[in-house]
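Some features that Swiss-Prot has for this protein:
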type: BINDING; residues: K6, L7, G8, G9, S10, G56, D180, G217, K221; note: ATP binding site
type: BINDING; residues: G55, H60, G159; note: substrate binding site
type: MUTAGEN; residues: H60 to A or N; note: Abolishes enzyme activity
type: MUTAGEN; residues: H60 to Q; note: Nearly abolishes enzyme activity
type: MUTAGEN; residues: F83 to A; note: Confers activity with farnesyl phosphate; when associated with A-86 and A-156. Confers low activity with farnesyl phosphate
type: MUTAGEN; residues: I86 to A; note: Confers activity with farnesyl phosphate; when associated with A-83 and A-156
type: MUTAGEN; residues: I86 to G; note: Confers low activity with farnesyl phosphate
type: MUTAGEN; residues: I156 to G; note: Confers low activity with farnesyl phosphate
Amino acid sequence: MLTILKLGGSILSDKNVPYSIKWDNLERIAMEIKNALDYYKNQNKEIKLILVHGGGAFGHPVAKKYLKIEDGKKIFINMEKGFWEIQRAMRRFNNIIIDTLQSYDIPAVSIQPSSFVVFGDKLIFDTSAIKEMLKRNLVPVIHGDIVIDDKNGYRIISGDDIVPYLANELKADLILYATDVDGVLIDNKPIKRIDKNNIYKILNYLSGSNSIDVTGGMKYKIDMIRKNKCRGFVFNGNKANNIYKALLGEVEGTEIDFSE
């Protein structure tokens, strides 16, 4: 079984405090991932795991230094230095996460998109190395990054850009979105399940003026699970044991199921 776990929201860092780390959360999440991997091993069950995280308090403040608005569009400037500096900030964040995972004996390995991802008419992402890592029971840890855009020079790709691409290319069985809310919220309450019977009602609600999409991309998350015809959860990664439960497919939150 291939599972993709996206760590997002304010789980790992505070975007309002540059270069901050929520150490208690990071340590807890590493422990829960380790416990889940041990569970599968003890049950003689196979799990292949990919972790994805965003820029957090590291990538965002640096990227802002090299962005300006011109004719209503965001463009990058001074990228002879900026590309390296954004790349370095993301690598620094990723290294902290990798080091913590490794301290719990999780075979985590870093994947830096800027070295092999190109954006043109579509995202071009060579997944051959990731496939080989998964065959060897390694845990690839991939992050949002600055990449080459063959039309516009440069582009930031987020964790939410990476997850659906990998899910489609690698045929993921389970997509997990660890956010800072309790699931897909309707009237401030998490809906238990989204499937073919209520998907359009939910999407219409999230498009309406009464909806507050606190994660900034809840519709996108739901739609990616639907398009990839798999099962997923949107849940609160700040709550103890939720990462562990999610990896076992039983977390409290919103279950989204379009598996066939």
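Backbone N, Cα and C define each Cβ position, glycine as well.
When the binding-site residues G8, G55, G159 are compared by the number of other C-beta atoms lying within 10 angstroms of their own C-beta, G159 comes out lowest. When the recorded positions G55, H60, I156, G159 are ranked by how far their Cα is from the Cα of S10 (ATP binding site), G55 comes first.
Reduced to three states, the DSSP call for H60 (mutagenesis position) is helix.
Within 8 Å of the centroid of the Cβ atoms of G55, H60, G159, where the record puts substrate, the same chain has further Cβ atoms from H53, G54, G56, F58, G59, M90, H143, G144, I156, S158.
Checking each of the recorded positions H60, I86, G159 against K221 (ATP binding site) by C-alpha distance, the shortest gap belongs to G159. Annotated pair I86 (mutagenesis position) and D180 (ATP binding site), C-alpha to C-alpha distance, rounded: 25 Å.
Listed in sequence order, the recorded positions from K6, H60, F83, D180 having a Cα within 10 Å of the Cα of G159 (substrate binding site) are K6. Whole-number maximum of the Cα to Cα distances across the substrate-binding residues G55, H60, G159: 13 angstrom. DSSP assigns K221 (ATP binding site) to a helix in the three-state reduction. Listed mutagenesis positions: I86, I156; maximum Cβ neighbour count within 10 Å falls on I86. Nearest to F83 (mutagenesis position) in space, judged by Cα atoms and limited to the binding-site residues K6, G8, G55, D180, is G55. Neighbour density for H60 (mutagenesis position): within 10 A of its CB lie 18 other CB atoms from the protein chains shown. The Cβ of S10 (ATP binding site) has 16 other Cβ atoms within 10 Å, all protein chains considered.
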